[in-house]
Amino acid sequence: MKRSTTDSDLAGDAHNETNKKMKSTEEEEIGFSNLDENLVYEVLKHVDAKTLAMSSCVSKIWHKTAQDERLWELICTRHWTNIGCGQNQLRSVVLALGGFRRLHSLYLWPLSKPNPRARFGKDELKLTLSLLSIRYYEKMSFTKRPLPESK
């Protein structure tokens, strides 16, 4: 004997259908953040410090990978050609002092920020305009002008 369909059964089927769609969408979204740690490491070793720091917010695996001292060492030493000591010696000193991530966040990152534009006060502005007008006045040639006649 077949069971008769009721309105609640139809509503339940529609609800199940939307749940299936949501689950499949979630699975698609989760796929990118579940990359292999080695693959994530290979990608992250080519990014800048800001991108590396932001990537740690993607997932737990990405966070763990972004905390890797080897990645921060690459970022810190990327632009240093010759620092006067060997790579292993540098690594041992920096790791003893807290690591490359700490070195970057406390010392290198503040230096890499552009300085804010200097704002002139009234005195500086007046002095600059005065010097400009003096230079302009000196460059004027008065020899070509006739002198005013005195009466």
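Cβ atoms are placed via backbone N, Cα and C, with glycine included.
Swiss-Prot lists 29-75 with the feature domain 'F-box'.
A 10 Å cutoff on Cβ-Cβ distances gives Glu138 (mutagenesis position) a total of 7 other Cβ atoms nearby, all chains included. While the structure shown retains the original residue, Swiss-Prot records the mutagenesis experiment Glu138 to Lys with this note: In gar2-1/sly1-d; gain of function allele that promotes plant growth by increasing the affinity with DELLA protein substrates.
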(request) Could you give me the DSSP helix, strand and coil counts for the domain 'F-box' (29-75)? (result) 34 helix, 0 strand, 13 coil
(request) Please work out the mean pLDDT for the residues of the domain 'F-box' (29-75). (result) 86
